[in-house]
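*Asks:* Heads up, here are the entries from Swiss-Prot:
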| type | residues | note |
| --- | --- | --- |
| DOMAIN | 24-59 | domain 'EF-hand 1' |
| BINDING | Asp37, Asn39, Asp41, Asp48 | Ca(2+) binding site |
| DOMAIN | 94-129 | domain 'EF-hand 2' |
| MUTAGEN | Phe103 to Leu | Results in 50% reduction in actin filament velocity |
| DOMAIN | 130-165 | domain 'EF-hand 3' |
Amino acid sequence: MAPKKAKRRAAEGSSNVFSMFDQTQIQEFKEAFTVIDQNRDGIIDKDDLRETFAAMGRLNVKNEELDAMIKEASGPINFTVFLTMFGEKLKGADPEDVIMGAFKVLDPDGKGSIKKSFLEELLTTQCDRFTPEEIKNMWAAFPPDVAGNVDYKNICYVITHGEDKEGE
């Protein structure tokens, strides 16, 4: 009887994480998982993380950083564990902090900006892809500076508050 209860509890635990998100969100997480799972074995490991960082232009990630990321999970990081980890991190999180955190991943040097070309490539090739019209509208609302950099703090503010910061 005990093994059946344990199996039922494990199934309930995994089904609870899927109830935290709607189907669209789950699909977006699945797409993100697939992008990170570089070797397509269904498990995110240290090599997958290293290759993902390299694809984003960050080539000097230390083993300690990667080990710390992997150790955040209780075991191998399959999709259910991945979704659970995000569910736990997002539960009670301020949406502005979450969005800012996502941008900071793309800005390992902490400059507060990212290259327009890099952001445009991500937005047109990954997950919920932007149309050319959406890209045009975004650059009209958030024009890059003369060096081709985009201030993501302002984008984050507008996403979460619906209007530009006054005085910026």
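All residue numbers here begin at 1 and follow the chain in the order shown.
Placed from the backbone N, Cα and C atoms, the Cβ positions cover glycine too.
Every position carries its original residue.
Describe the structural context of each listed feature in the structure shown, including burial, neighbouring residues and relevant distances.
*Replies:* Outside the domain 'EF-hand 1' (24-59), and at least 6 residues removed from its termini, the chain residues within Cβ reach (under 8 Å) are 18, 66-67, 69-70, 76-79, 82-83, 86, 105-106, 108, 118, 126-128.
Asp37 (Ca(2+) binding site) falls within neither a helix nor a strand when secondary structure is assigned with DSSP, and so counts as coil.
If you look at the domain 'EF-hand 2' (94-129), the same-chain residues 6 or more away from its ends with a CB under 8 A from one of its CBs are 28, 31-32, 35, 56-58, 135, 138-139, 144-145, 148-153, 155-157, 159-161.
There are 19 other CB atoms within 10 A of the CB of Phe103 (mutagenesis position), with all protein chains counted. Phe103 (mutagenesis position) falls within a helical segment according to DSSP.
Residues in the domain 'EF-hand 3' (130-165) partition by DSSP class (helix H, G, I; strand E, B; coil) as 20 helix, 3 strand, 13 coil.
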*Asks:* Taking the recorded Ca(2+) site as Asp37, Asn39, Asp41, Asp48, identify the other residues of that chain whose CB atom sits within 8 Å of the mean position of the site's CB atoms, giving them in sequence order.
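*Replies:* Other same-chain residues near the Ca(2+) site: Ile36, Gln38, Arg40, Gly42, Ile43, Ile44, Asp45, Asp47.
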